[in-house]
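Annotated features, as they stand in Swiss-Prot:
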BINDING   HIS83, HIS182  heme b b562 binding site
BINDING   HIS97, HIS196  heme b b566 binding site
VARIANT   TYR104 to Asp  In strain: Isolate MN 48041
BINDING   HIS201  ubiquinone binding site
VARIANT   LYS217 to Glu  In strain: Isolate MN 48041
Amino acid sequence: MKILRKNHPLLKIVNHSFIDLPTPSNISSWWNFGSLLGMCLVIQILTGLFLAMHYTSDTTTAFSSVAHICRDVNYGWLIRYLHANGASMFFICLFIHVGRGIYYGSYVLSETWNIGIILLLTTMATAFVGYVLPWGQMSFWGATVITNLLSAIPYIGNTLVEWIWGGFSVDKATLTRFFAFHFILPFIIAAFALVHLLFLHETGSNNPSGLNSDSDKIPFHPYYTTKDLLGIFLLLLVLMILALFFPDVLGDPDNFTPANPLNTPAHIKPEWYFLFAYAILRSIPNKLGGVLALVLSILILATFPLLNTSKQHGLIFRPVTQVIYWIFIANLLVLTWIGGQPVEYPFTTIGQIASITYFTIIIILIPVSNTIENNIIKL
């Protein structure tokens, strides 16, 4: 078996990626989230496939088909809630994964980092089109509001919106194409994830100390496969608790009402994992400005490798930037809270302050703290 896995053309790739891969001996549990994301993707594709067997992408029957899945299909309720809450687990793992990358300076591996940003954007797009499919009130109005933002693009905006809608409003054509996108995008994510791994294994993994670990590597299997399995079991435990005991805790009550174009919900808001970006969008009174801020809130992650001037790798020995980092995380939580609040004082003001803080920390405060710490080292 040993000879086969080292010589077989296909098994050799698996062997070099998951078995004999030289890995730093000191990577902590924060490095588990890559494998957890892979697990989440597998769960989402499998549950999604079974849901697609019973779902109909037609405005007249979409809502009923979801109710049919929950009521009449064997364990349909479980598959549906695993899929819905699996998306939340996916984004929790994603945000922790990105946060770990920022904290430990993984962005210096720029190819891996940039593919990761593409993965984040693609996952957000997949989740958005998926949220439209149950065709509840929040699905319909969320789709209307978010797609309508494209009309802010000069010259081609209105044409682009009608092209995406497939008509003059969100209707059957929109639902059908969103279902098609939602079906194909996870497989594109899987392909990008392989490219992400390919680039990571070109350079080798980062480690908590931020020091070169070439002299202290251990094989991935059995050490980290066992460690990853523990993480996967814990993830599945949390997911099952969510799906079985609190299936609707992260959903919106408005989505239990079928879509009605004549009745607007009091507060239109996306799923919790988009609230931080939604708060940034709403904090700018100008439509085009809001859309640009929304896009930049994610794309700004690409500036981390460019703005990094620190002589040290990661934040483990950098107390000044550590403080700024945790302020940044707290600020993100504030943005998430504000995104779910109505558009009125004092929430709008708090949202504007938090949005300015978000960009200021990344563009100004972190580079300044890098310079301060570099000068402290010279003393």
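Cβ atoms here come from the backbone N, Cα and C positions, even for glycine.
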- Other than its own, how many Cβ atoms are within 10 Å of the Cβ belonging to HIS201 (ubiquinone binding site)? 14
- Return one of helix, strand or coil for LYS217 (variant position), based on DSSP. strand
- Between the Cα atoms of HIS83 (heme b b562 binding site) and HIS196 (heme b b566 binding site), find the distance and write it as a whole number of Å. 24
- Task: Please name which of the recorded positions listed here, HIS97, TYR104, HIS182, LYS217, is nearest in space to HIS201 (ubiquinone binding site), Cα against Cα.
- Result: LYS217
- Tell me, if you would, which residue among HIS97, HIS182, LYS217 (recorded positions) has the fewest other CB atoms within 10 Å in the structure shown? LYS217
- Note on the structure: Cα of HIS182 (heme b b562 binding site) to Cα of TYR104 (variant position), in Å and rounded, measures 33
- Note on the structure: Among the recorded positions listed as HIS97, HIS196, LYS217, the Cα nearest the Cα of TYR104 (variant position) belongs to HIS97
- Item | Rounded Cα-Cα span from HIS97 (heme b b566 binding site) to LYS217 (variant position), Å | 22
- Helix, strand or coil: which one is HIS97 (heme b b566 binding site) in, per DSSP? helix
- Message: Need the DSSP three-state call for HIS83 (heme b b562 binding site) to compare against my parser.
- Response: helix
